[in-house]
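Annotations per Swiss-Prot:
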MUTAGEN   C42 to S  Impaired chaperone properties; when associated with S-78, S-81, S-89, S-92, S-133, S-136, S-144 and S-147
MUTAGEN   C78 to S  Impaired chaperone properties; when associated with S-42, S-81, S-89, S-92, S-133, S-136, S-144 and S-147
BINDING   C78, C81, C144, C147  Zn(2+) 1 binding site
MUTAGEN   C81 to S  Impaired chaperone properties; when associated with S-42, S-78, S-89, S-92, S-133, S-136, S-144 and S-147
MUTAGEN   C89 to S  Impaired chaperone properties; when associated with S-42, S-78, S-81, S-92, S-133, S-136, S-144 and S-147
BINDING   C89, C92, C133, C136  Zn(2+) 2 binding site
MUTAGEN   C92 to S  Impaired chaperone properties; when associated with S-42, S-78, S-81, S-89, S-133, S-136, S-144 and S-147
MUTAGEN   C133 to S  Impaired chaperone properties; when associated with S-42, S-78, S-81, S-89, S-92, S-136, S-144 and S-147
MUTAGEN   C136 to S  Impaired chaperone properties; when associated with S-42, S-78, S-81, S-89, S-92, S-133, S-144 and S-147
MUTAGEN   C144 to S  Impaired chaperone properties; when associated with S-42, S-78, S-81, S-89, S-92, S-133, S-136 and S-147
MUTAGEN   C147 to S  Impaired chaperone properties; when associated with S-42, S-78, S-81, S-89, S-92, S-133, S-136 and S-144
Amino acid sequence: MNSAALNARTASVAPQPQACHACKCRQLLSRRVPPAQRQVECSAIAPETLQDIIVGGAVVGAVSVALYAGLKKDPVPCSLCQGTGGIRCFACGGDGRNATVSRDDLYDSKALGGGVAPPKRDPLGRTINPRDCKVCRGAGLVLCSQCKGTGFQSAF
């Protein structure tokens, strides 16, 4: 082949458009698609643009939260418990212990064998201490139902 024929052959072939990234436009640019349909603009978001959108959204969100937190008022004590977080347990008197515990309550009566019987356990396998007050669970304090023991009213 001479160079004139080679130049004429390459001049008649249009340059192939390049796909921007891995999306559907890559399939449309294949040789199987007729040239009239190959002229397509990709509407997909480039990865760099997507990253800019995510970072920008995170910055705007962080600034919004900081501004909102700065606009909050001073905490107000709970109106129900007057800021104490709860009341002293009425069942144990704030002690957290149950004074009336029998020997049968301490150990499982179904255990066989001599010696000391194993302690009672709840369904999750945790040891139950029968000396703890059942109302306050050994804390000596019943938490306020309005503030959940924080002593302050909800600011939100």
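Glycine is treated like the rest: Cβ placed from N, Cα and C.
Those substitutions? Not in this structure, it's all original residues.
Help me picture these features in the structure, burial and contacts included.
Within the same chain, residues at least 6 positions away in sequence whose Cβ sits under 8 Å from that of C78 (mutagenesis position) are G85, C144, Q146, C147, T150, G151, F152, Q153. Taken residue by residue with DSSP, C78 (mutagenesis position) is part of neither helix nor strand, so it is coil.
C89 (mutagenesis position) carries neither a helix nor a strand DSSP state and counts as coil.
Around C133 (mutagenesis position), the C-beta neighbours below 8 angstroms that are at least 6 residues distant in the chain are C89, A91, C92, D95, G96, R97, N98, G140. Reduced to three states, the DSSP call for C133 (mutagenesis position) is coil.
The number of other Cβ atoms within 10 Å of the Cβ belonging to C136 (mutagenesis position), over all protein chains shown, comes to 21.
DSSP gives C144 (mutagenesis position) a coil state; it is part of no helix or strand.
C147 (mutagenesis position) has a Cβ environment of 21 other Cβ atoms inside 10 Å.
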List the Cα distance (Å, whole number) between C136 (mutagenesis position) and C81 (mutagenesis position).
16
